[in-house]
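This report concerns only the one structure given below.
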Amino acid sequence: MERRGRMAKTPTGQTHQSPVSKRERKPSMFEKESYAQILRERLRESFHDVQYVEPPFDDSIADVGKEWKSALAKLKFANSYRMEPLKKFQAHLVETKIQQILKDSLKDVKYDDKAPHLSLELADGILAAVKEFAYHRYKFIIQVLFIQKTGQAINIASRWIWDVAWDNWVEAKHETESYVVLALVFALYCE
């Protein structure tokens, strides 16, 4: 029996190659010479004669396209967010108001074990007074320190990371013979 394929055996047992018809290799579009030829062949195959065009119905297709595009169009509004406050925090006004609150609230107070409770009341009063200035989009941190005078030294330090253009802080101090009250107000602008 004879095998079919490229390599066929002869009756004597020797193999020989059967003649394979060689096809021409397709030109590659990456070769500069054959690229123009490929384009010409593709363009030749893509030309068609238009024999008949159906007339449009009552509603024109062009009108439908216009309606569809107008439905996609959205109104554009300007951005509503602000990058800066309407009214900048004015430290000198807040400082005078806090000084007045401390002076009025602490004129007859002696230092005792109720000082922590008094610190909370002062902080709430200062926060309410600062909010009356109506600084839009500002957040406030109020810290009131009640320190008894016993001949000691004290260092108070604060650190922060903020925007130096809009954020600020205020300190107010009220001092008597038996205690010192330090009120700190931090005003932070939130965009």
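A Cβ is built for glycine as well, from the same backbone N, Cα and C atoms used for every other residue.
Among the sequence features in Swiss-Prot, the natural variant Gln17 to Glu is noted as follows: In T-haplotype.
Taking a C-beta cut-off of under 8 angstroms and a sequence separation of 6 or more, Arg23 (variant position) has no same-chain neighbours. Quoted from Swiss-Prot for the published natural variant Arg23 to Ser: In T-haplotype.
Quoted from Swiss-Prot, the note on natural variant Lys26 to Arg is: In T-haplotype. DSSP classifies Lys26 (variant position) as coil under the three-state reduction. A sphere of 10 angstroms centred on the C-beta of Lys26 (variant position) encloses 8 other C-beta atoms.
According to Swiss-Prot, the naturally occurring change Val64 to Ser is described as follows: In T-haplotype; requires 2 nucleotide substitutions.
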